[in-house]
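Contents: one structure, followed by commentary.
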Amino acid sequence: MMKLTKLFLATAISLGVSSAVLAADYDLKFGMNAGTSSNEYKAAEMFAKEVKEKSQGKIEISLYPSSQLGDDRAMLKQLKDGSLDFTFAESARFQLFYPEAAVFALPYVISNYNVAQKALFDTEFGKDLIKKMDKDLGVTLLSQAYNGTRQTTSNRAINSIADMKGLKLRVPNAATNLAYAKYVGASPTPMAFSEVYLALQTNAVDGQENPLAAVQAQKFYEVQKFLAMTNHILNDQLYLVSNETYKELPEDLQKVVKDAAENAAKYHTKLFVDGEKDLVTFFEKQGVKITHPDLVPFKESMKPYYAEFVKQTGQKGESALKQIEAINP
């Protein structure tokens, strides 16, 4: 939210208060679900620092991690209302408003981060989504970052898709994750994230799927000694700003914010890419066996789900899927 300080500055000076202790011209807020130990928070810190430095102190950004301001859906609404200035959201999260945006999270549709970038910025579907974010939702997309790829841990080795059969797999209560478990032959078991460790420890479930950073942060490797590199869903993270905030900034400060968001996204991406490489080694040292099953049967198993997605989303979903499949290697 903009904090107008120029009038306050003039008043304070007239009262003899030093301008050095006064607030910035623009006092802004950045809300996120991620906690303070996350890569997202580290990148947001870099963003806030660069904006302050490059704006010569005119813009001050305060960070609100750990869903202090609500979940991502609530924060997107706050951006539209102008009560929050910045937040993160995955491209697929916009299925809340446009069902066809779920294409970004369909298992095995986005094969790598380069494809994720092209899907958002180069396809007609992606370009149209960015326009709708602006026009309908009141948010401007500043940049996109890589946010990890989901893998599968379990209490038995997964050497092929056959080993998924009957596996009680914890997934979040999201259609695409549920579909991954179902169509590879596992038994999808949705439950709250906070309950997963105990469920794995007591064998109430046989496995779970998450990016490697989450597996480490939640210490799932303590109670799961097998990790299959299933690479089933790639996550991105969008840096978003409220239109109300962005349009009130003069052009030179808009550029400062845009450039800082792009730099932060590069750092954000590097944290995840480097982290994933290091984590494989870390898990091996913890006694976790890493397997690399043939992913062709996994991908083939998803075809009925793609047909279901097209049936649910109609021509828009079918077009989006075809456009992204056309840029996959």
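Cβ atoms here come from the backbone N, Cα and C positions, even for glycine.
Original residues fill every noted site, and no substitution is shown.
Annotated features, as they stand in Swiss-Prot:
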- ASN33, ASP72, GLU90, ARG150, ARG170, ASN210: N-acetyl-beta-neuraminate binding site (BINDING)
- ASP72 to Ala: Complete loss of incorporation of N-acetyl-beta-neuraminate into the LOS (MUTAGEN)
- THR87 to Arg: Complete loss of incorporation of N-acetyl-beta-neuraminate into the LOS (MUTAGEN)
- ARG150 to Ala: Complete loss of incorporation of N-acetyl-beta-neuraminate into the LOS (MUTAGEN)
- ARG150 to Lys: Reduced incorporation of N-acetyl-beta-neuraminate into the LOS (MUTAGEN)
- ARG170 to Ala or Lys: Complete loss of incorporation of N-acetyl-beta-neuraminate into the LOS. Large defect in N-acetyl-beta-neuraminate uptake and binding (MUTAGEN)
Next item on the list: Rank the mutagenesis positions ARG150, ARG170 by the number of other Cβ atoms within 10 Å of each Cβ and report the first-ranked residue.
Entry: ARG170
Note to self: Say we define neighbours as other CB atoms within 10 Å of the CB. Which of the recorded positions ASN33, THR87, ASN210 has the fewest?
What the structure shows: ASN33
Checklist line | Cα-proximity to THR87 (mutagenesis position), 10 Å cut-off, over recorded positions ASP72, ARG150, ARG170, ASN210 | finding: ASP72
Next item on the list: Give the sequence-ordered list of residues that share a chain with GLU90 (N-acetyl-beta-neuraminate binding site), lie 6 or more positions from it, and have CB atoms under 8 Å from its CB.
Entry: PHE104, ALA105, ASN147, ASN235, ASP236, GLN237, LEU238
Next item on the list: Looking only at C-alpha atoms, tell me how far ASP72 (mutagenesis position) is from ARG170 (mutagenesis position), rounded to the nearest Å.
Entry: 22
Next item on the list: Would you kindly give the Cα-Cα distance separating ARG150 (mutagenesis position) and ASN33 (N-acetyl-beta-neuraminate binding site), rounded to the nearest Å?
Entry: 18
Next item on the list: Take the Cβ of ASP72 (mutagenesis position) and count every other Cβ within 10 Å, whichever protein chain it belongs to.
Entry: 18
Notebook entry, point to check: At the level of the C-alpha atoms, what whole-angstrom distance separates ARG150 (mutagenesis position) and ASN210 (N-acetyl-beta-neuraminate binding site)?
Noted result: 5
Note to self: Checking the spread of the N-acetyl-beta-neuraminate site as listed (ASN33, ASP72, GLU90, ARG150, ARG170, ASN210): what is the longest Cα-Cα distance, in whole Å?
What the structure shows: 22
